[in-house]
Amino acid sequence: MAEIPTSSNPSDDPETQKLNGNEEDYDHHHDEDPESDDENYEYALQIAEMLPFPMVMKTAIELDLLGIIATAGPDRQLSAAEIAAALPAAGNPDAPAMLDRMLYLLATYSVVTCTAVDGGASGGVVRKYGLAPVAKYFVSNEDGVSLGALISLNQGQAFLASWSKLKEAVLEGGIPFNKVHGMDVFHYQGTDPRFNEIFNKAMYDQSTYIIKKIVRRYKGFENIQRLVDVGGGLGHTLRVITSNYPSIKGINFDLPHVIQHAPTIPGVEHVGGDMFESIPNGDAIFMKCILHDWSDEHCLKILKNCYKALPRKGKVIVVEMNMIEEPQTTPLAKAISQLDVCMMTQSPGGKERTRREFQTLAEAAGFAEFNPVCHVAGFWVMEFLK
């Protein structure tokens with residue numbers, strides 16, 4: 001019979017240590033860094049309970065909570081009761097308390113600031129909330145745009161439902177969005193007017209913010225006479241570019257059903273067509289957030305058509321985020337990775353690419369030179385030179 005080992009000193013027994021009140025010694029004996037272990041567990045808790053943050057952000061956008069605070073004036077802070085008073089009358093006496101808890105959560109993510117003041121005769125404290133620096137991107141600016149629509153899109157039912165099919169897609173193949181809705185996201189837009197409205201607003205708002213920064217920083221539009229915007233939508237990007245460079249003749253190229261709704265823009269001609277078939281000729285071709293929608297095979301078709309449409313020394317100006325080859329933990333690295341997984345889940349073959357992958361595509365399409373020019377608000381402006 002095997003002999004059961006015993007300790008010559010009963011106090012060495014872990015259970016005895018606990019019973020004798022030496023639990024701290026017991027923990028240190030079995031865990032050399034209990035503080036680090038606690039921090040890791042706390043981080044794990046944050047991950048396990050992370051869903052409320054994006055959903056509270058979505059609700060804050062829908063209720064315009066940040067806009068209400070902004071309207072109060074620069075550096076002003078409002079209590080939840082004051083914010084609730086600015087909402088449409090809903091008849092809910094608990095609204096201030098609910099808003100306080102939601103805004104408290106946003107304060108932990110540095111979306112809003114918070115100052116606790118003495119509640120006076122009511123006892124306790126009253127928390128007042130202001131806008132943290134990041135909040136301005138979720139409040140409509142002078143152009144009427146913000147990232148709020150992007151939150152409404154990503155947290156909307158059409159996209160949220162797709163995530164339920166991610167496991168199935170990993171095991172069996174396919175695109176989660178298509179599995180839920182029976183079609184890809186681009187065709188789905190034609191069946192759901194509300195989704196189409198939110199999608200277009202999200203793309204328009206982000207594009208407006210980015211292109212205005214690009215025209216201030218990127219000097220490659222100089223000396224271009226004819227610029228083709230592939231996938232240009234309603235032509236807003238060319239409106240901004242040509243207003244800054246009046247000598248440019250803009251060709252806004254998109255699908256016919258998109259172009260038919262495009263407004264008249266001085267200096268811009270709207271042309272309907274299919275980028276997989278052919279692309280109008282120009283001195284330069286502009287593509288912002290087009291390649292990330294498609295697989296490498298589809299991107300090569302697009303880029304080869306661009307190559308055919310350009311003169312010698314012509315260029316394609318590509319604006320895309322660049323994945324970093326080794327994961328980092330910066331806000332931008334997380335944003336790009338999150339977008340990449342969104343593309344995997346929602347888009348037919350779309351993905352975010354590394355700079356090396358963009359260079360490989362450029363060379364495979366026949367371009368002689370790949371030139372990353374400048375970094376603008378998370379996006380790279382890259383030139384593919386013929």
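Glycine is no exception: its Cβ is also placed from the backbone N, Cα and C atoms.
These features come from Swiss-Prot:
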| type | residues | note |
| --- | --- | --- |
| ACT_SITE | HIS292 | active site, proton acceptor |
| BINDING | SER207, GLY231, ASP254, ASP274, LYS288 | S-adenosyl-L-homocysteine binding site |
| BINDING | ASP254 | S-adenosyl-L-methionine binding site |
| MUTAGEN | HIS292 to Ala | Reduced activity toward 3,4-dihydroxy-5-methoxyphenethylamine. Lost activity toward 3,4-dihydroxy-5-methoxyphenethylamine; when associated with A-293 |
| MUTAGEN | ASP293 to Ala | Impaired activity toward 3,4-dihydroxy-5-methoxyphenethylamine. Lost activity toward 3,4-dihydroxy-5-methoxyphenethylamine; when associated with A-292 |
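Shown here: features listed in Swiss-Prot, placed on the structure.
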| residue | record | Cβ neighbours (10 Å) |
| --- | --- | --- |
| SER207 | S-adenosyl-L-homocysteine binding site | 19 |
| GLY231 | S-adenosyl-L-homocysteine binding site | 19 |
| ASP254 | S-adenosyl-L-homocysteine binding site | 23 |
| ASP274 | S-adenosyl-L-homocysteine binding site | 12 |
| LYS288 | S-adenosyl-L-homocysteine binding site | 24 |
| HIS292 | mutagenesis position | 19 |
| ASP293 | mutagenesis position | 19 |
So of all those binding-site residues, SER207, GLY231, ASP254, ASP274, which one's Cα sits nearest to ASP293 (mutagenesis position)? GLY231
Hey, how far is ASP254 (S-adenosyl-L-homocysteine binding site) from HIS292 (mutagenesis position), Cα to Cα, in Å? 16
Reduced to three states, what secondary structure does DSSP give GLY231 (S-adenosyl-L-homocysteine binding site)? coil
Using DSSP with the three-state reduction, classify ASP293 (mutagenesis position) as helix, strand or coil. helix
Under DSSP, is SER207 (S-adenosyl-L-homocysteine binding site) helix, strand or coil? helix
Quick one: pull the CA-CA distance for ASP274 (S-adenosyl-L-homocysteine binding site) versus HIS292 (mutagenesis position), whole Å only. 17
Rounded to a whole number of Å, the separation of the Cα atoms of HIS292 (mutagenesis position) and GLY231 (S-adenosyl-L-homocysteine binding site) comes to 12
With DSSP assignments reduced to helix, strand and coil, which class does ASP274 (S-adenosyl-L-homocysteine binding site) get? coil
